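Structure record follows, encoded as structure tokens.
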Amino acid sequence: MVYEATPFDPITVKPSDKRRVAYFYDADVGNYAYGAGHPMKPHRIRMAHSLIMNYGLYKKMEIYRAKPATKQEMCQFHTDEYIDFLSRVTPDNLEMFKRESVKFNVGDDCPVFDGLYEYCSISGGGSMEGAARLNRGKCDVAVNYAGGLHHAKKSEASGFCYLNDIVLGIIELLRYHPRVLYIDIDVHHGDGVEEAFYTTDRVMTCSFHKYGEFFPGTGELRDIGVGAGKNYAVNVPLRDGIDDATYRSVFEPVIKKIMEWYQPSAVVLQCGGDSLSGDRLGCFNLSMEGHANCVNYVKSFGIPMMVVGGGGYTMRNVARTWCFETGLLNNVVLDKDLPYNEYYEYYGPDYKLSVRPSNMFNVNTPEYLDKVMTNIFANLENTKYAPSVQLNHTPRDAEDLGDVEEDSAEAKDTKGGSQYARDLHVEHDNEFY
């Protein structure tokens with residue numbers, strides 16, 4: 001039997017859905033490498049950025065280089081001992097830290113590489129500063145593709161993740177927002193984020209992932225939270241080969257119900273690209289449009305939103321998809337013909353902004369999905385009334401998260417004005433040039 005993926009409707013945007021987007025990117029992020037043969041390649045963030053710039057999306061949004069997260073900021077979630085270890089360990093002195101390496105699970109999947117701590121601080125800084133800008137009403141959507149490292153634990157690296165930037169970003173959002181919703185569309189379960197907020201009703205976590213003999217082995221249907229957090233963790237365990245139409249038929253009703261009943265005042269969306277068809281480590285069959293539909297759907301609720309990266313191990317497909325999704329966040333449906341960019345040869349032989357589904361068999365039967373949905377909605381019945389939060393004095397903003405002054409930005413160049421000032425200029429929709 002040959003399985004044919006159902007064609008997906010073209011994605012559309014409404015003029016009324018225009019949002020102010022703050023995009024965080026650090027040019028150094030692509031310089032870091034986990035090591036030869038390791039599937040995680042930070043270079044994909046640089047490839048996505050190159051596409052985003054060459055499509056002209058820089059005219060539509062403000063671009064920032066976030067301050068790297070400090071030790072003090074990282075320790076809002078992680079233990080001092082663990083962060084201290086990350087800041088001191090290098091490939092040269094690894095022998096001295098043998099005991100700690102075992103304790104903190106740093107080794108095979110999470111190797112020590114040159115610049116490890118700096119890489120973590122870039123990832124954490126983007127998510128924390130994005131959250132701070134949302135808190136102050138400076139933007140409606142914050143984007144940090146260097147973030148999304150959802151497996152990292154309080155004092156342990158896991159699944160290519162060392163610093164859990166998502167948890168740090170959510171902690172920042174909780175200073176202003178009574179309820180935060182976290183949605184995860186990575187093929188792997190968002191275990192680190194779920195674990196961090198498993199006992200609270202102030203954060204609802206919702207993860208759509210492959211379950212069954214697959215890393216990290218958590219995220220089954222009956223994991224719903226404990227104590228005050230009971231029913232505030234939602235897990236949607238899926239099987240191999242899920243296609244666009246099937247994914248949409250699960251994603252949209254679940255998110256709609258959560259939005260209706262939980263009424264979050266901010267949402268964090270982890271856009272792991274390993275749920276795309278043809279991923280080196282994934283086993284789903286989503287096209288670029290199927291993945292992007294999730295972003296567009298969450299955006300349509302008009303709630304302050306932070307978008308972070310995550311997994312994704314076929315670099316050309318991750319870059320294409322994140323670029324297309326950045327367009328949607330800016331209310332633009334990008335043209336399929338790729339503009340010339342410095343990584344153009346990666347996108348052959350078609351050179352199109354497209355990730356097509358394969359003829360992979362969809363193991364997710366309607367009966368299985370009905371059972372999953374019935375279970376989830378039964379649990380959500382218990383969250384019908386959004387939990388309230390006691391009024392508290394909001395602590396002063398961290399000085400490190402203040403706006404960058406132009407004086408401290410990069411030196412002025414030949415065109416007059418600084419690059420920083422031009423990055424903040426957003427072109428009006430009616431401009432002709």
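Positions of Cβ are set from backbone N, Cα and C atoms, glycine also.
The noted changes are left out; the structure has the residues it started with.
Given the structure is predicted, the values throughout are model-derived calculations rather than measurements.
Taken verbatim from Swiss-Prot:
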- His151: active site (ACT_SITE)
- His150 to Ala: Impairs histone deacetylase activity and transcription repression (MUTAGEN)
- His151 to Ala: Impairs histone deacetylase activity and transcription repression (MUTAGEN)
- His188 to Ala: Impairs histone deacetylase activity and transcription repression (MUTAGEN)
- Trp322 to Ala: Strongly reduces HDAC activity (MUTAGEN)
- Glu325 to Ala: Strongly reduces HDAC activity (MUTAGEN)
- Gly327 to Ala: Strongly reduces HDAC activity (MUTAGEN)
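Feature annotations (Swiss-Prot) mapped to structure.
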| residue | record | Cβ within 10 Å |
| --- | --- | --- |
| His150 | mutagenesis position | 31 |
| His151 | mutagenesis position | 27 |
| His188 | mutagenesis position | 27 |
| Trp322 | mutagenesis position | 28 |
| Glu325 | mutagenesis position | 28 |
| Gly327 | mutagenesis position | 23 |
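Neighbours of His188 (mutagenesis position) among the mutagenesis positions His150, His151, Glu325, Gly327, defined as a Cα within 10 Å of its Cα, are His150, His151. Gly327 (mutagenesis position) sits 27 Å from His151 (mutagenesis position), taking the CA atoms of both as reference points.
On a Cα basis, His150 (mutagenesis position) lies 17 Å away from Trp322 (mutagenesis position).
His150 (mutagenesis position) is 20 Å away from Glu325 (mutagenesis position) when you measure Cα to Cα.
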